[in-house]
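K.L.:
Structure in C-alpha cells, see below.
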Amino acid sequence: MSKARRWVIIVLSLAVLVMIGINMAEKDDTAQVVVNNNDPTYKSEHTDTLVYNPEGALSYRLIAQHVEYYSDQAVSWFTQPVLTTFDKDKIPTWSVKADKAKLTNDRMLYLYGHVEVNALVPDSQLRRITTDNAQINLVTQDVTSEDLVTLYGTTFNSSGLKMRGNLRSKNAELIEKVRTSYEIQNKQTQP
C-alpha cells in the first residue's frame, strides 16, 4: 500500500470517528421531559364507574362531577362523588354522598365534607348516617368515622363520636359520647 493511500484511510477513519462523536454528543444534549408530580396523570369530567366483583355481579357504582388520578401515588380524587352499593342480587342498598373523596389502591374510599349515607332498601332499620368525614372499605363495605356521627333510624335518632359499622350487614355502632332518642308508639286498645 502506498503512503498516500494510508494517509487517506487514516484521515477518513478520523473523520468518521469525529462524526460519530459529534452525533453522540448531540443526543446527550436533548432536553429531558420534566414531570411534575403535583399534576394529575389524567382528569375527567362527569364520570360514571361500574365495578364488578370476581363472580361478575355489580358491586358498586361511583359517579362524580370531576376526577383526577395521580399515578405516582395510585390515588384518585373525586369531586361531588355519589357511591351506590349493591347486594348479591344486584339490588341497590346504599347511596353515599360527600363533597370530596379519595380512592386509594387498596380500595379504601375516604370521604370528606358533608358525608351522607342513605338506605335504599325499605326494610333497613338504619335509614341515614351523617358525618363530616368517613372511610369505606369497598371490598368488605366496613364504614368508620372518627368525627361526630348522627344515625337516623325508623324509630330513633342517635349521635356520638366515632362510629364503626358495615353497610352490607346494615349496622352501625357509635363508640363515644352517645346520645339517643327513641320514638315510642302507643298502642291504643279498644274497650
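Residue positions begin at 1 at the first shown residue.
Any Cβ shown, glycine's included, is placed from N, Cα and C.
Substituted residues are absent from this model; it holds the original ones throughout.
Listed in Swiss-Prot as a mutagenesis experiment, Gly56 to Val is described as follows: Impairs LPS transport. Does not abolish interaction with LptA. Under its mutagenesis entries, Swiss-Prot includes Gly153 to Arg with the note: Impairs LPS transport. Fails to interact with LptA.
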K.L.:
Which three-state DSSP class does Gly153 (mutagenesis position) fall into?
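P.N.:
Gly153 (mutagenesis position) sits in a strand per DSSP.
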K.L.:
Do you know offhand how many angstrom separate Gly56 (mutagenesis position) and Gly153 (mutagenesis position) by C-alpha?
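P.N.:
If we compare the Cα positions of Gly56 (mutagenesis position) and Gly153 (mutagenesis position), the gap is 32 Å.
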K.L.:
If you count the other Cβ atoms within 10 Å of each Cβ, which of the mutagenesis positions Gly56, Gly153 comes out on top?
P.N.:
Gly153
